[in-house]
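Student: Residues or ranges marked as active site, proton acceptor by Swiss-Prot: Asp664. What Swiss-Prot lists as 3',5'-cyclic GMP 2 binding site is Arg473, Gly482, Glu483, Ala485, Arg492, Thr493. The annotation domain 'Protein kinase' is assigned in Swiss-Prot to 541-798 on the grounds of sequence analysis. According to Swiss-Prot, the feature domain 'AGC-kinase C-terminal' maps to 799-853, an assignment based on sequence analysis. Among the mutagenesis entries in Swiss-Prot is Ser133 to Ala, noted as: No effect on cGMP-mediated catalytic activity. Slight reduction in cGMP-mediated catalytic activity; when associated with A-251. Severe loss of cGMP-mediated catalytic activity; when associated with A-493 or A-251 and A-493. Looking at Swiss-Prot, the entry for mutagenesis of Ser251 to Ala says: 12% reduction in cGMP-mediated catalytic activity. Slight reduction in cGMP-mediated catalytic activity; when associated with A-133. Severe loss of cGMP-mediated catalytic activity; when associated with A-493 or A-133 and A-493. Mutagenesis annotation in Swiss-Prot: Gly360 to Glu, described as 55% loss in cGMP-mediated catalytic activity; the structure shown retains the original residue. For Arg484 to Ala, Swiss-Prot lists a mutagenesis experiment annotated as follows: Reduces affinity for cGMP and severe loss of kinase activity. The note that Swiss-Prot attaches to the published mutagenesis Thr493 to Ala is: 42% reduction in cGMP-mediated catalytic activity. Severe loss of cGMP-mediated catalytic activity; when associated with A-133, A-251 or A-133 and A-251. For the mutagenesis result Gln532 to Ala, the note given in Swiss-Prot is Reduces affinity for cGMP and severe loss of kinase activity. Looking at Swiss-Prot, the entry for mutagenesis of Asp533 to Ala says: Reduces affinity for cGMP and severe loss of kinase activity.
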Amino acid sequence: MEEDDNLKKGNERNKKKAIFSNDDFTGEDSLMEDHLELREKLSEDIDMIKTSLKNNLVCSTLNDNEILTLSNYMQFFVFKSGNLVIKQGEKGSYFFIINSGKFDVYVNDKKVKTMGKGSSFGEAALIHNTQRSATIIAETDGTLWGVQRSTFRATLKQLSNRNFNENRTFIDSVSVFDMLTEAQKNMITNACVIQNFKSGETIVKQGDYGDVLYILKEGKATVYINDEEIRVLEKGSYFGERALLYDEPRSATIIAKEPTACASICRKLLNIVLGNLQVVLFRNIMTEALQQSEIFKQFSGDQLNDLADTAIVRDYPANYNILHKDKVKSVKYIIVLEGKVELFLDDTSIGILSRGMSFGDQYVLNQKQPFKHTIKSLEVCKIALITETCLADCLGNNNIDASIDYNNKKSIIKKMYIFRYLTDKQCNLLIEAFRTTRYEEGDYIIQEGEVGSRFYIIKNGEVEIVKNKKRLRTLGKNDYFGERALLYDEPRTASVISKVNNVECWFVDKSVFLQIIQGPMLAHLEERIKMQDTKVEMDELETERIIGRGTFGTVKLVHHKPTKIRYALKCVSKRSIINLNQQNNIKLEREITAENDHPFIIRLVRTFKDSKYFYFLTELVTGGELYDAIRKLGLLSKSQAQFYLGSIILAIEYLHERNIVYRDLKPENILLDKQGYVKLIDFGCAKKVQGRAYTLVGTPHYMAPEVILGKGYGCTVDIWALGICLYEFICGPLPFGNDEEDQLEIFRDILTGQLTFPDYVTDTDSINLMKRLLCRLPQGRIGCSINGFKDIKDHPFFSNFNWDKLAGRLLDPPLVSKSETYAEDIDIKQIEEEDAEDDEEPLNDEDNWDIDF
């Protein structure tokens, strides 16, 4: 019964709409100007304000200093008996605390309660510009403390930025973090926890085992060793860094000399966010050293990571022969992780290597060459040794030249759309199928007008592209040509002629390619290339029907009259964009959508504009919404959930690699193509982020806690939304606020509600992944560590899942629509009538804001 009830709840939920917070001037702002009075806050005022703010949902995670800062921004308002304070249905922008008097609350013109001193109202207005759920009128003369949303959220942003920058400065000063990357240091900064100590309170005690690093942000602390005062630490000092690396007793006692605040980092949280610090530091050193090598810099990133993982790390005392020319057997390369070593050739010193330096390129390139050097430690040191076995395990063989050759081919073909999403197996088969051919100066490699069947990559030399006897350009090493011949039987559009002697090319024949690439992937590639090749103008499009409708306009099914190729045309009303102040968002949506190039993300063909609309011409996706699909399927099986969640992960991972946060992930924004594979659509909420974003945007039920709290967020918010989607797939309803329409109550449940699971959900791996995706602390959320999506892909939930086959379209989707399915089917005449009405009102447009559209 519980399963049926929850399935019913999930099926009955309405489609959820995104919200955009903005700080436009409202009627409420105008009203408050008439009641504002200047008044200095007394200590009892500040105490009351602080108490009220601490009980406020949005302020629940703020520390005392942040609460005090916000208190200082509260303004004083005076009302006479009968004065209106806020009105039900109007957009709100203030949060209030009653200082004196009584205020009546009305819902739908019915009085429901009276509030007095210390009570607060308008909490939702601090989050975004939602409509007021009640009217409040002064019953008696009274006064309020109030703060405007824009001031409140700007203050939160300022406090958050200041705190992050200050903590990051402290992190930069800790020597143990010197070898970390910028991204890794930012991860640690986000993991900092502020701890306050009273004067005389012990921070760490000599002899105790510790796992926390402390950095003094405020105050002073005294260091004692064996009860003897050694020194006083001040702001910026740090202690306990060895606790992050080693499990050993504290070497001193440290006591707060005055009220002291410390930024603290514990080993457990650091391991979650970054991994074992010592391992990370050594891996960074090894990777950087390998990238400096003339040999290893030609390896792929994955191969370098594998080498770092398989390298043997050893400690050596001072004055020790680490490698002797007469005794070395399998070691081919060394990297100094700590300390210094001296390098000898024929007993003559030829140099000193310190941390981060490496040696051995010649022995890697020619592994049969005897080791002629001796390496001796000058001090205690730690060395990474790369052996023949390490190289063989990493590369699959000991032939370095062949491996570099393979890497070159792979890096070239992965740049091309038709090869980019091949499975590893398909990619390997394709590369193995390449053959080598040579040409002399003046030889025709391909002839204009002939039907081609080969694809070429230039291994060495130069060729000329000639069309109608006119030289167009010259191609050189690692350039390619003729790829269309693998998909289409069509004449070559130009000739390719060898420019010099001994031009070497790798080539593969169409017959071989078609043996490797078959079925859904081949069909997908053919359609994608054909769509991109077609040149489309607005007047060449003819509308067939309306297939979607939203806040800003409609989506039409159109066809290109010359070629009959069908597309989707998203028509966005300029009036709606201007009225809702979304000019920057629509420009950003165009920029992001134009750059996207992934099989699980909607493909933009081009954009148009006229006096009334912006137009996005995209590929046509005919399989309906995932929202409807999961209702047809019922509660998803594990394999079905793996398919859909895995597909969404690949799309979101692609965006995050480009520093794009999507911010509105939900089944309504995912379509299914005719093969049953996903397409992520609608980038109206997406944003490119370098640091952190602060705007409240997205669909409330899918919003991460950090979006609501207003202290800054990044790509972690999409990981939270993955957890909401997975819960919906497996459990039925939404995990937070499923039965709520009041946005404040939805937000309250997201921030404080308990995550529970129906009794019929028994798979422990599924439950564990949902819990870890829906971790309220972003730094503890799976997928948000330095490993990124790898941690999610490696989770036991996906233990039997083939990611390679998913990317290669070799899996059977849970649902393939038997006919074309769209979100809407609206009569075209109805839309045309509305468009005609639109002409009657002039646009309040800004000059040239859309000039680049």
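Any Cβ shown, glycine's included, is placed from N, Cα and C.
Small disclaimer: the values here were computed from a predicted structure and weren't measured.
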Student: Considering the mutagenesis positions Ser133, Ser251, Thr493, Gln532, which residue's Cβ sits among the greatest number of other Cβ atoms within 10 Å?
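Tutor: Of Ser133, Ser251, Thr493, Gln532, the one with the most crowded Cβ is Ser133.
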Student: Which of the listed recorded positions (Arg473, Arg484, Arg492) has the least company, meaning the fewest other Cβ atoms within 10 Å of its Cβ?
Tutor: Arg473
Student: Tell me the Cβ neighbour count for Gly482 (3',5'-cyclic GMP 2 binding site), meaning other Cβ atoms within 10 Å of its Cβ, over all protein chains shown.
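Tutor: 21, counting other Cβ atoms within 10 Å of Gly482 (3',5'-cyclic GMP 2 binding site).
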Student: For the C-alpha pair, I'd like the distance in angstrom between Gly360 (mutagenesis position) and Glu483 (3',5'-cyclic GMP 2 binding site), rounded off.
Tutor: 39
Student: Let's check the environment of Asp533 (mutagenesis position): how many other CB atoms sit within 10 Å of its CB?
Tutor: 11
Student: Given the recorded positions Glu483, Asp664, which one has the fewest other C-beta atoms within 10 angstroms of its C-beta?
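Tutor: If we count Cβ atoms within 10 Å for the recorded positions Glu483, Asp664, the smallest count is at Glu483.
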Student: Measuring Cα to Cα, how many Å separate the residue listed as 'active site, proton acceptor' from Arg473 (3',5'-cyclic GMP 2 binding site)?
Tutor: 44
Student: Just to verify a number: CA distance, Thr493 (mutagenesis position) to Gly482 (3',5'-cyclic GMP 2 binding site), in angstrom, no decimals.
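Tutor: Gly482 (3',5'-cyclic GMP 2 binding site) has its Cα 10 Å from the Cα of Thr493 (mutagenesis position).
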Student: When you measure from the Cβ of Ala485 (3',5'-cyclic GMP 2 binding site), which residues in the chain that are at least 6 apart have a Cβ under 8 Å away?
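Tutor: Counting only residues 6 or more apart in sequence, the Cβ neighbours of Ala485 (3',5'-cyclic GMP 2 binding site) under 8 Å are Val451, Gly452, Ser453, Arg454, Phe455, Arg492, Lys510.
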Student: Round to the nearest Å and give the CA-to-CA distance linking Ser133 (mutagenesis position) with Gln532 (mutagenesis position).
Tutor: 49
Student: Specify the count of other C-beta atoms within 10 Å of the C-beta of Gly360 (mutagenesis position).
Tutor: 21
